[in-house]
Amino acid sequence: MEANHCSLGVYPSYPDLVIDVGEVTLGEENRKKLQKTQRDQERARVIRAACALLNSGGGVIQMEMANRDERPTEMGLDLEESLRKLIQYPYLQAFFETKQHGRCFYIFVKSWSGDPFLKDGSFNSRICSLSSSLYCRSGTSVLHMNSRQAFDFLKTKERQSKYNLINEGSPPSKIMKAVYQNISESNPAYEVFQTDTIEYGEILSFPESPSIEFKQFSTKHIQQYVENIIPEYISAFANTEGGYLFIGVDDKSRKVLGCAKEQVDPDSLKNVIARAISKLPIVHFCSSKPRVEYSTKIVEVFCGKELYGYLCVIKVKAFCCVVFSEAPKSWMVREKYIRPLTTEEWVEKMMDADPEFPPDFAEAFESQLSLSDSPSLCRPVYSKKGLEHKADLQQHLFPVPPGHLECTPESLWKELSLQHEGLKELIHKQMRPFSQGIVILSRSWAVDLNLQEKPGVICDALLIAQNSTPILYTILREQDAEGQDYCTRTAFTLKQKLVNMGGYTGKVCVRAKVLCLSPESSAEALEAAVSPMDYPASYSLAGTQHMEALLQSLVIVLLGFRSLLSDQLGCEVLNLLTAQQYEIFSRSLRKNRELFVHGLPGSGKTIMAMKIMEKIRNVFHCEAHRILYVCENQPLRNFISDRNICRAETRETFLREKFEHIQHIVIDEAQNFRTEDGDWYRKAKTITQREKDCPGVLWIFLDYFQTSHLGHSGLPPLSAQYPREELTRVVRNADEIAEYIQQEMQLIIENPPINIPHGYLAILSEAKWVPGVPGNTKIIKNFTLEQIVTYVADTCRCFFERGYSPKDVAVLVSTVTEVEQYQSKLLKAMRKKMVVQLSDACDMLGVHIVLDSVRRFSGLERSIVFGIHPRTADPAILPNILICLASRAKQHLYIFL
């Protein structure tokens, strides 16, 4: 138990990760008096805790001084040196600070990160490790790799594996194998390895070298000795160019001494060697995944004509990938315990890097948070080029006023002040000690952080002020025994997310304080401040620059969401909501149980729908199966269903079944709904209003410009669609595609179909198109079917050569019947150029090109879209269909007319 984890307490009074390592002897003189075993055990507990906190967002190590003296004392040189070795950095205070309160001693640990302030050439890997457990040969020595060397080594091995994969089966690789064989056989040690006998005292004709190591047998515990040296030496040879480990040769004189036959059994020794090598952890970047290749030779050592003993020679081949001596020594906090990282986890985190975008992607997105200078658990954050940077969003949403303190958002501040007498005075009283900063109000900071709302909370207020740590205030209607737990848990989550999601690299804690607005008097404060721990002064925000840096991390926490790019890139990437999207998202669900959201093509309606369902779950404490998402087509239904945030159904299924357990409904792409199967809007209203005392949420997202039929949609008249919000910031499409969409929208305005309300068309005048995103639109006319499929295949091949994959491409036709007509011809043309699969849009996560109809692809997107002969039964809605088609393409659009 001790070797794997220490107890971790997140106590009700601690809104931080606090690891209690028990009793530790402190002070240099006191530690010198300890037995070595006890000193090592205490040091190991502290170092494991420090490493785990560094890799988990920072926190506090708490210990009780084993020496009964309460006078101030230092840690001890061995502890300090071990902490310096852990961070591989000379200045302990960059990551650690200490405080003592009586017999309680605290080490405050800042999160690990590739901090930009390391200007002296120091290197911070993605995670902190006590040991990489990686070795290589360096001259005649075995070199233990530090973090920088381990990172470079892993990257080199990864590149070699990729190169070998690309050139697999080609003659050059066979030549390289032959070259290795010749080098191996030309090694002078090879002759000894081939012999069966050797004379005691013979001096070998070759010295130690990068490929040769001499070791003597120890006189006692021979098998244990061999088992102990194998991990370092065998892994070092395997990680370099291979080599020979001689056991039984004096390394100075090169004399063969062997081991007396009475002290060793050859077969047992071979078994020990095999067992030790089989335990070596290996990590592969290649597809073949072989084990470590080695051979063991036991050579008989004769003294004259008498058998004296044995010489052991282990021949190791260079390994294709990476061999460790043991699992790397690195820890993280998981499920309230310190857990060691597995070898595979360690390699994955060490090599964690910003994703490699295809060239066009890189031009279309701007980095908001890079892994190169962020804490270990962060994911990269990108925004579409032309959208607000996190600094702009911070200035818009949470500006730091010069020289005074402000409450924001102002509308919520006024509303709460009018609703709750004495609230303004209570908050003002708490703010008096602070001269500059911002108080960010929320009806529930817990909900904002994806936690459940607590009944009885009037509001939460986050104070970000100069010369203070951040403080989270929870204001209760009346005293509540669970109020402090709620506030502490919320503050804890906020601190963790500021670091591990928002990428804040400074020293930070969030104190928690509960206030009670009692009915008898104007205000009554519960003075139980968060933590008896007094954080060091460096945890306070020194000025405007520090406050703004923290608030920019807060922007990522509040506006960040899992990007749809994650599925395409194969790693988790975050995007940011626009300010307009966030303002709608932050509306009170209790006051906006029904809302119509009108959004232009590419304005993020489906993303908003997903975010709102997550918020519903936390505000109303409901399970995912009580939230229903309804759309028109099966592919979008499947896409949402795979997110596991709700129950998702099509309109037809919604009208056919009863849904007795559903409480909240979110409807997407409502402009394409129909009424031939029944009145879906009336049914949705009936379901969400079943509970008169607590009606459910009904939010409806739509865009009349993307209406794909001339029938009645079942939506209420435009004049009855209130309350209503609009999404007018178009964020999806490249410039040329956006221009094409605008042209088609203008045609609709000039001659609108009969089922599009004229009042809706004015939304176009409010549109804001994000400029500067590269891409192209190409309209191709009068191609034959053969020419079309050949053009698509050739163009796809060019895109794949540039780094795109089949999952970036969609080919859209007018009807499902046409899908069948095009499939065989398109597949035949594709397979002349490359091996590729086609599938419909119901499986959006597979590695294939999507071939489906424009209507069924509604609500989905791809970087590259080919539209083949888009047409409709009624020409009046052709511009709508073309908008539906074009708006699915993020960067490259090809339309065959």
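Here the Cβ of each residue, glycine as well, is placed from N, Cα and C on the backbone.
The noted changes are left out; the structure has the residues it started with.
Marked as active site by Swiss-Prot: E208 (among others). Here the Cβ of E208 (mutagenesis position) has 18 other Cβ atoms within 10 Å, regardless of which shown protein chain they belong to.
Summarising the annotation, Swiss-Prot assigns active site to E213 (among others). A simple way to gauge crowding: the CB of E213 (mutagenesis position) has 25 other CB atoms within 10 angstroms, across all the protein chains here.
Residues annotated as Zn(2+) binding site in Swiss-Prot: H284, C286, C321. The Cβ neighbour count for H284 (Zn(2+) binding site), using a 10 Å radius and every protein chain shown, is 16. Mapped onto three states, the DSSP output places H284 (Zn(2+) binding site) in coil.
Here the Cβ of G602 (ATP binding site) has 26 other Cβ atoms within 10 Å, regardless of which shown protein chain they belong to. What Swiss-Prot records for G599, L600, P601, G602, S603, G604, K605, T606 is ATP binding site.
DSSP assigns E208 (mutagenesis position) to coil in the three-state reduction, placing it in neither a helix nor a strand. In Swiss-Prot, a mutagenesis experiment is listed as E208 to A, annotated with the note Abolished endoribonuclease activity.
E213 (mutagenesis position) falls within a strand segment according to DSSP. One entry in Swiss-Prot concerns the mutagenesis experiment E213 to A. Its note says: Abolished endoribonuclease activity.
Around D251 (mutagenesis position), the same-chain residues six or more apart in sequence whose CB sits under 8 Å from its CB are E208, F214, K215, Q216, listed in sequence order. Here the residue is the original one, while Swiss-Prot reports the published mutagenesis D251 to A with the comment Reduced endoribonuclease activity.
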Fill in the blank from the handout: As a whole number of Å, the Cα atom of L600 (ATP binding site) is distant from the Cα atom of C286 (Zn(2+) binding site) by 46
Practice task
Determine, for the ATP site, the additional residues of the same chain whose CB lies within 8 Å of the mean position of the CB atoms of G599, L600, P601, G602, S603, G604, K605, T606; present them in sequence order.
Solution key: D703, L727, V730, V731, R732
Exercise for the section: Find the shortest Cα-Cα separation between P601 (ATP binding site) and the recorded positions E213, H284, C321, and name the residue that gives it. Expected result: H284
Practice task
Whole-number Å only: compute the distance from the Cα of E213 (mutagenesis position) to the Cα of C286 (Zn(2+) binding site).
Solution key: 29
Handout entry: Nonlocal residues around C321 (Zn(2+) binding site), in sequence order (Cβ under 8 Å, 6 or more apart)
Key = K157, S161, I282, V283, H284, F285, C286
Practice task
List the residues of the same chain that sit at least 6 positions away from G599 (ATP binding site) in sequence and have their Cβ under 8 Å from its Cβ, in sequence order, or write 'none'.
Solution key: K605, M608, F701, L702, D703, E726, L727, T728
Problem - Three-state secondary structure, S603 (ATP binding site) (per DSSP) - result: coil
